[in-house]
Amino acid sequence: MAAVNGVGISWPSKLTQGQRPKLVFSPSPRRCTPSSSTIKMTASVDEKKKTFTLQKSEEAFSKAKELMPGGVNSPVRAFKSVGGQPIIIDSVKGSRMRDIDGNEYIDYVGSWGPAIIGHADDEVLAALAETMKKGTSFGAPCLLENTLAEMVISAVPSIEMVRFVNSGTEACMGVLRLARAFTGRPKIIKFEGCYHGHADPFLVKAGSGVATLGLPDSPGGPKAATSDTLTAPYNDISAVESLFEEHKGEVAAIILEPVVGNAGFIQPNLDFLAAIRKITKENDALLIFDEVMTGFRLAYGGAQEYFGITPDLTTLGKIIGGGLPVGAYGGRRDIMEMVAPAGPMYQAGTLSGNPLAMTAGIHTLKRLQGPGTYEYLDKITGELTQGILDAGKKTGHAMCGGYIRGMFGFLFAEGPVNNFSDAKKSDTEKFGRFYRGMLEEGVYFAPSQFEAGFTSLAHTSEDIQKTVAAAEKVLKQI
């Protein structure tokens, strides 16, 4: 355990087999599993197993492949890295999801992060129903934008002004253009395995689906769009210093995931973020935290509150839309005032700030303000992660992993894992077998070893116990 300056809490270092972090949570915290976000559903994980079948999913996916490239609208959903039949989802509620074959799963994907208070929360749905009565999109300002903007600005240390967009990719595209406009410099530094969306400059040595499919980069990205993207291994300060030395006066910004969630779950070494902050200041470059995953998940103020490091600019997404399409970028006022129409840096969007996304975001953030929220996430995620690692040790598998609050990950590798190169040494074939086995046991993890997992306020200790028991059963079988 190592204290984080300015936060007043402890955070677990990378877990390996046999290491058990002290879970730091308030005595008798409020149970953060609201009755409004849970329902009683007959679950395959809660009752004697019926025969597991994906026949309807198989039929639907076969048809989908004739209609959409690969049968999906985002590559990782196709199960390429884990094998087997992709599941077609019919409904979600609380911590559970049900496919069209009637199988139910404890869900640790959470729509890739947004569902931090649980799926289809009753309070959020009720608020959306009221908002929809007034219309779904105005293409003009609405008061809800002010409300959510005030909430984001008050929560995130770096943000003095914010611009809402429609996705995390869009947020990263906008913030990159802004950094170049503000500094007058062309180059950016990103880290190997970090994923900042599918825009051309960010797909150089990217994580997420690019890593899942084993692609070095993506075809179609012209050299003109990628030649100013410099890369370094995550957690490697000397590599960053060398890039600044080689490209003096040319680097506009460093952009990074403060905790990597798209190349496995990789935590920053204790001095890494502080050193990056120091280097950018010394070189008059901007520091950008991509908090699309970590924002409002590691703490109400995101990773920057958790670690006590304040960047110049921040991107957000996922949670701030409560499950609806959304993104945002924000930061220092003097930088943000360059964004049109206040300044010359142009960026626009038809559906940006639409009332539905604003409503869902407002009511999700309100729920996160409740007492004991992040202590509860820390508790259940710690139990889950350590339980899986203990099961791996008990059954003779080399595994490593870690967690922070409501975000976690594990790899079939000895560890430690400090960067993408370390993560790629993991046993992806074994993970595929583990993954398929867990599906049959009614547990849904991300269908790639290189994607972080997420817990929610709707997950219960019973969910965790069932998951750990299922993991031990499957690990024995493989």
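For all residues, glycine too, the Cβ spot is worked out from N, Cα and C.
Here the original residues stay in place, and none of the substitutions has been built in.
Keep in mind it's a predicted model, so treat the numbers as computed, not measured.
Quoting Swiss-Prot on the natural variant GLY18 to Ser: In isozyme 2.
Its Cβ placed at the centre, GLU104 (variant position) has 21 other Cβ atoms within 10 Å. One natural variant named in Swiss-Prot is GLU104 to Asp, and its note says In isozyme 2.
The note that Swiss-Prot attaches to the natural variant GLY221 to Val is: In isozyme 2. Over all protein chains present, the Cβ of GLY221 (variant position) has 17 other Cβ atoms lying within 10 Å.
Rounded to a whole number, the C-alpha distance linking GLU104 (variant position) with GLY221 (variant position) is 40 angstrom.
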